[in-house]
Amino acid sequence: MSPAIALAFLPLVVTLLVRYRHHFRLLVRTVLLRGFRDCLSGLRIEERAFSYVLTHALPGDPGHILTTLDHWSSCCEYLSHMGPVKGQILMRLVEEKAPACVLELGTYCGYSTLLIARALPPGSRLLTVERDSRTAAVAEKVIRLAGFDEQMVELIAGSSEEVIPRLRAQHQLNRADLVLLAHRPRYYLRDLQLLEAHALLPHGATVLADHVLFPGAPRFLQYTKSCGRYRCRLHHTSLPDFPAIKDGIAQLTYTGPG
(Lines of atoms letter the chains of each structure in order from A and count residues from 1; the text may use other names and numbers.)
(Lines give C-alpha, C1' and ligand atoms only; values in the text may rest on other atoms or scores of the structure.)
Protein backbone atom coordinates (compact mmCIF):
# COMPACT_ATOMS: atom_id res chain seq x y z
CA MET A 1 0.00 0.00 0.00
CA SER A 2 1.38 3.37 -0.99
CA PRO A 3 1.82 6.17 1.58
CA ALA A 4 -0.83 8.22 -0.22
CA ILE A 5 -3.45 5.49 0.16
CA ALA A 6 -2.49 4.94 3.79
CA LEU A 7 -2.89 8.65 4.51
CA ALA A 8 -6.28 8.62 2.81
CA PHE A 9 -7.49 5.97 5.29
CA LEU A 10 -5.97 7.70 8.33
CA PRO A 11 -8.99 9.94 9.12
CA LEU A 12 -11.28 6.89 9.00
CA VAL A 13 -9.01 4.93 11.33
CA VAL A 14 -8.80 7.82 13.78
CA THR A 15 -12.58 8.27 13.70
CA LEU A 16 -13.16 4.58 14.42
CA LEU A 17 -10.64 4.57 17.26
CA VAL A 18 -12.30 7.59 18.86
CA ARG A 19 -15.83 6.26 18.39
CA TYR A 20 -15.04 2.78 19.68
CA ARG A 21 -12.36 3.71 22.21
CA HIS A 22 -14.31 2.11 25.06
CA HIS A 23 -14.63 -1.14 23.14
CA PHE A 24 -10.91 -1.00 22.39
CA ARG A 25 -10.13 -0.59 26.10
CA LEU A 26 -12.39 -3.54 26.86
CA LEU A 27 -10.59 -5.63 24.25
CA VAL A 28 -7.21 -4.76 25.75
CA ARG A 29 -8.32 -5.63 29.29
CA THR A 30 -10.25 -8.83 28.51
CA VAL A 31 -8.05 -10.32 25.79
CA LEU A 32 -4.54 -8.87 25.58
CA LEU A 33 -3.75 -8.17 29.24
CA ARG A 34 -5.65 -11.22 30.46
CA GLY A 35 -3.85 -13.52 28.04
CA PHE A 36 -0.48 -12.08 29.05
CA ARG A 37 -1.19 -12.57 32.76
CA ASP A 38 -2.51 -16.10 32.17
CA CYS A 39 0.77 -17.04 30.49
CA LEU A 40 2.86 -15.27 33.11
CA SER A 41 1.15 -16.76 36.16
CA GLY A 42 -0.02 -20.13 34.83
CA LEU A 43 -3.40 -19.35 36.40
CA ARG A 44 -6.69 -18.20 34.94
CA ILE A 45 -8.19 -14.88 35.94
CA GLU A 46 -10.88 -16.61 38.05
CA GLU A 47 -8.15 -18.42 39.98
CA ARG A 48 -6.21 -15.21 40.54
CA ALA A 49 -9.40 -13.50 41.66
CA PHE A 50 -10.12 -16.28 44.14
CA SER A 51 -6.64 -15.96 45.62
CA TYR A 52 -7.40 -12.28 46.17
CA VAL A 53 -10.76 -13.13 47.76
CA LEU A 54 -9.09 -15.59 50.14
CA THR A 55 -6.79 -12.90 51.50
CA HIS A 56 -9.20 -9.94 51.49
CA ALA A 57 -12.79 -11.15 51.99
CA LEU A 58 -14.61 -12.28 55.11
CA PRO A 59 -15.59 -15.98 55.01
CA GLY A 60 -19.30 -16.54 55.49
CA ASP A 61 -20.16 -13.01 54.34
CA PRO A 62 -21.45 -13.16 50.72
CA GLY A 63 -21.89 -9.39 50.56
CA HIS A 64 -18.27 -8.77 51.47
CA ILE A 65 -17.10 -11.41 48.98
CA LEU A 66 -19.12 -9.70 46.23
CA THR A 67 -17.62 -6.32 47.14
CA THR A 68 -14.14 -7.86 47.10
CA LEU A 69 -14.71 -9.28 43.61
CA ASP A 70 -15.96 -5.87 42.44
CA HIS A 71 -12.81 -4.22 43.81
CA TRP A 72 -10.60 -6.82 42.13
CA SER A 73 -12.33 -6.26 38.80
CA SER A 74 -12.13 -2.46 39.00
CA CYS A 75 -8.63 -2.07 40.43
CA CYS A 76 -6.72 -5.23 39.47
CA GLU A 77 -8.02 -7.24 36.51
CA TYR A 78 -11.32 -6.88 34.68
CA LEU A 79 -13.39 -9.93 35.59
CA SER A 80 -16.24 -9.77 33.03
CA HIS A 81 -18.73 -10.45 35.84
CA MET A 82 -22.24 -9.11 36.35
CA GLY A 83 -21.18 -6.20 38.55
CA PRO A 84 -23.07 -4.22 41.21
CA VAL A 85 -25.55 -2.35 38.98
CA LYS A 86 -26.89 -5.43 37.24
CA GLY A 87 -26.54 -7.25 40.54
CA GLN A 88 -29.04 -4.92 42.20
CA ILE A 89 -31.54 -5.61 39.41
CA LEU A 90 -31.04 -9.36 39.77
CA MET A 91 -31.41 -9.35 43.57
CA ARG A 92 -34.53 -7.18 43.43
CA LEU A 93 -36.20 -9.50 40.94
CA VAL A 94 -35.28 -12.61 42.94
CA GLU A 95 -36.68 -11.03 46.11
CA GLU A 96 -39.88 -10.01 44.28
CA LYS A 97 -40.48 -13.43 42.73
CA ALA A 98 -39.41 -15.44 45.83
CA PRO A 99 -38.81 -18.58 43.73
CA ALA A 100 -38.72 -22.02 45.34
CA CYS A 101 -36.25 -23.30 42.75
CA VAL A 102 -33.79 -21.37 40.59
CA LEU A 103 -31.70 -22.57 37.66
CA GLU A 104 -28.62 -20.61 36.62
CA LEU A 105 -26.85 -21.41 33.36
CA GLY A 106 -23.33 -19.98 33.48
CA THR A 107 -21.84 -19.95 36.98
CA TYR A 108 -18.49 -18.42 35.95
CA CYS A 109 -16.75 -17.20 39.13
CA GLY A 110 -19.87 -17.56 41.27
CA TYR A 111 -20.67 -13.84 41.47
CA SER A 112 -24.27 -14.00 40.24
CA THR A 113 -24.72 -17.26 42.14
CA LEU A 114 -24.03 -15.43 45.41
CA LEU A 115 -26.40 -12.63 44.41
CA ILE A 116 -29.22 -15.10 43.84
CA ALA A 117 -28.50 -17.24 46.89
CA ARG A 118 -28.48 -14.32 49.34
CA ALA A 119 -31.82 -13.05 47.94
CA LEU A 120 -33.65 -16.39 48.10
CA PRO A 121 -36.28 -17.09 50.76
CA PRO A 122 -35.54 -19.83 53.32
CA GLY A 123 -35.94 -23.34 51.97
CA SER A 124 -35.34 -22.38 48.35
CA ARG A 125 -32.92 -24.23 46.10
CA LEU A 126 -30.46 -23.03 43.47
CA LEU A 127 -28.92 -25.21 40.78
CA THR A 128 -26.10 -23.58 38.83
CA VAL A 129 -24.46 -25.04 35.72
CA GLU A 130 -20.92 -24.28 34.51
CA ARG A 131 -19.51 -25.81 31.35
CA ASP A 132 -15.80 -25.43 32.16
CA SER A 133 -14.65 -27.79 34.92
CA ARG A 134 -11.72 -25.60 35.96
CA THR A 135 -13.94 -22.54 36.28
CA ALA A 136 -16.54 -24.63 38.12
CA ALA A 137 -13.91 -25.66 40.68
CA VAL A 138 -13.20 -22.00 41.47
CA ALA A 139 -16.90 -21.14 41.67
CA GLU A 140 -17.50 -24.05 44.04
CA LYS A 141 -14.87 -22.64 46.41
CA VAL A 142 -16.38 -19.15 46.23
CA ILE A 143 -19.88 -20.47 46.96
CA ARG A 144 -18.77 -22.56 49.94
CA LEU A 145 -16.57 -19.74 51.26
CA ALA A 146 -19.68 -17.56 51.30
CA GLY A 147 -21.41 -20.09 53.55
CA PHE A 148 -23.89 -21.75 51.18
CA ASP A 149 -24.01 -25.55 51.46
CA GLU A 150 -24.82 -28.10 48.75
CA GLN A 151 -28.39 -28.48 49.95
CA MET A 152 -29.09 -24.85 49.06
CA VAL A 153 -26.70 -24.32 46.14
CA GLU A 154 -25.79 -27.25 43.91
CA LEU A 155 -23.14 -26.70 41.26
CA ILE A 156 -23.25 -28.95 38.19
CA ALA A 157 -20.19 -29.11 35.93
CA GLY A 158 -21.17 -29.78 32.32
CA SER A 159 -22.59 -28.17 29.21
CA SER A 160 -26.12 -26.81 29.51
CA GLU A 161 -27.11 -28.74 26.39
CA GLU A 162 -26.28 -32.01 28.14
CA VAL A 163 -27.39 -31.06 31.66
CA ILE A 164 -30.88 -29.68 30.94
CA PRO A 165 -32.34 -32.99 29.69
CA ARG A 166 -31.03 -34.71 32.86
CA LEU A 167 -32.23 -32.18 35.42
CA ARG A 168 -35.45 -34.00 36.30
CA ALA A 169 -34.00 -37.51 36.53
CA GLN A 170 -30.57 -36.81 38.01
CA HIS A 171 -31.06 -33.61 40.00
CA GLN A 172 -34.73 -33.81 41.01
CA LEU A 173 -35.58 -30.52 39.33
CA ASN A 174 -39.19 -30.74 38.16
CA ARG A 175 -39.66 -27.03 37.54
CA ALA A 176 -37.62 -23.84 37.60
CA ASP A 177 -39.54 -20.86 38.92
CA LEU A 178 -36.70 -18.54 37.89
CA VAL A 179 -33.96 -19.09 35.32
CA LEU A 180 -30.87 -16.93 34.79
CA LEU A 181 -29.11 -17.22 31.44
CA ALA A 182 -25.61 -15.89 31.99
CA HIS A 183 -23.38 -18.05 29.81
CA ARG A 184 -22.80 -17.49 26.08
CA PRO A 185 -25.62 -15.50 24.46
CA ARG A 186 -25.47 -17.57 21.29
CA TYR A 187 -26.73 -20.54 23.34
CA TYR A 188 -29.64 -18.70 24.97
CA LEU A 189 -32.24 -19.64 22.36
CA ARG A 190 -31.13 -23.27 22.22
CA ASP A 191 -31.29 -23.64 25.99
CA LEU A 192 -34.60 -21.82 26.35
CA GLN A 193 -36.14 -24.19 23.82
CA LEU A 194 -34.64 -27.15 25.70
CA LEU A 195 -36.28 -25.92 28.90
CA GLU A 196 -39.58 -25.67 27.04
CA ALA A 197 -39.21 -29.10 25.44
CA HIS A 198 -38.54 -30.77 28.80
CA ALA A 199 -41.44 -28.93 30.49
CA LEU A 200 -39.20 -27.30 33.10
CA LEU A 201 -40.88 -23.88 32.90
CA PRO A 202 -44.13 -23.61 34.87
CA HIS A 203 -46.74 -21.04 33.92
CA GLY A 204 -45.56 -17.67 35.26
CA ALA A 205 -41.88 -18.65 35.46
CA THR A 206 -39.37 -15.81 35.14
CA VAL A 207 -36.46 -16.08 32.72
CA LEU A 208 -33.67 -13.50 33.01
CA ALA A 209 -31.02 -13.19 30.30
CA ASP A 210 -27.87 -11.11 30.72
CA HIS A 211 -25.81 -9.57 27.89
CA VAL A 212 -28.71 -9.43 25.43
CA LEU A 213 -27.45 -6.12 23.98
CA PHE A 214 -23.69 -6.61 24.31
CA PRO A 215 -22.45 -8.83 22.83
CA GLY A 216 -26.14 -9.39 22.07
CA ALA A 217 -28.66 -12.19 21.55
CA PRO A 218 -30.82 -11.03 18.61
CA ARG A 219 -32.24 -14.46 17.70
CA PHE A 220 -33.17 -15.12 21.31
CA LEU A 221 -34.94 -11.76 21.63
CA GLN A 222 -36.72 -12.18 18.31
CA TYR A 223 -37.99 -15.62 19.32
CA THR A 224 -39.26 -14.56 22.74
CA LYS A 225 -41.10 -11.58 21.27
CA SER A 226 -42.68 -13.48 18.37
CA CYS A 227 -43.46 -16.96 19.72
CA GLY A 228 -46.40 -15.76 21.83
CA ARG A 229 -45.34 -17.57 25.00
CA TYR A 230 -43.57 -14.75 26.84
CA ARG A 231 -44.18 -11.28 28.16
CA CYS A 232 -40.94 -9.38 27.64
CA ARG A 233 -39.26 -6.47 29.37
CA LEU A 234 -35.76 -5.07 28.94
CA HIS A 235 -33.74 -3.54 31.79
CA HIS A 236 -31.20 -1.18 30.20
CA THR A 237 -27.79 -1.19 31.88
CA SER A 238 -24.12 -1.04 30.92
CA LEU A 239 -20.99 -3.10 31.42
CA PRO A 240 -19.25 -2.83 34.82
CA ASP A 241 -16.55 -0.12 34.66
CA PHE A 242 -17.58 0.68 31.07
CA PRO A 243 -20.71 2.87 31.35
CA ALA A 244 -20.42 3.92 27.70
CA ILE A 245 -20.93 0.31 26.53
CA LYS A 246 -24.66 -0.27 26.80
CA ASP A 247 -26.10 -3.64 27.72
CA GLY A 248 -29.34 -5.04 29.06
CA ILE A 249 -31.03 -7.79 31.04
CA ALA A 250 -34.11 -9.31 29.43
CA GLN A 251 -36.91 -10.25 31.81
CA LEU A 252 -39.34 -12.80 30.42
CA THR A 253 -42.51 -14.16 31.99
CA TYR A 254 -43.54 -17.54 30.63
CA THR A 255 -47.23 -17.64 29.67
CA GLY A 256 -47.17 -20.84 27.63
CA PRO A 257 -48.29 -24.30 28.73
CA GLY A 258 -46.81 -25.26 32.05
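Backbone N, Cα and C atoms are what each Cβ position is placed from, and that goes for glycine too.
Taken from Swiss-Prot as is:
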type	residues	note
BINDING	E104, G106, T107, S112, E130, S160	S-adenosyl-L-methionine binding site
MUTAGEN	Y108 to A	Is able to rescue the mechanotransduction defect of L-48
MUTAGEN	H183 to A	Enhanced interaction with TMC1
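Around the Cβ of T107 (S-adenosyl-L-methionine binding site), the number of neighbouring Cβ atoms within 10 Å comes to 28.
Here the C-alpha separation of S160 (S-adenosyl-L-methionine binding site) and H183 (mutagenesis position) works out to 9 Å. Y108 (mutagenesis position): 24 other CB atoms within 10 A of its CB, across all protein chains. Under the DSSP three-state reduction, T107 (S-adenosyl-L-methionine binding site) is assigned to coil, being neither helix nor strand.
Within 10 Å of the C-beta atom of G106 (S-adenosyl-L-methionine binding site) sit 23 other C-beta atoms, taking all shown protein chains into account. Within the set of binding-site residues (S112, S160), the lowest number of other Cβ atoms found within 10 Å of a Cβ is recorded at S160. Other than the site residues E104, G106, T107, S112, E130, S160, same-chain residues with C-beta atoms no more than 8 angstroms from the centre of those residues' C-beta atoms, the S-adenosyl-L-methionine site, are L105, Y108, T113, T128, V129, L180, A182, H183. DSSP assigns S112 (S-adenosyl-L-methionine binding site) to a helix.
Considering only the residues assigned to S-adenosyl-L-methionine binding, E104, G106, T107, S112, E130, S160, the longest pairwise Cα distance works out to 17 Å. For H183 (mutagenesis position), applying a Cβ distance below 8 Å and a minimum sequence separation of six or more within one chain yields L105, G106, V129, R131, S160, D191. In this structure, the CA atom of E130 (S-adenosyl-L-methionine binding site) is 7 Å away from the CA atom of Y108 (mutagenesis position).
Every protein chain shown contributes to the tally, and the Cβ of E130 (S-adenosyl-L-methionine binding site) ends up with 28 other Cβ atoms within 10 Å.
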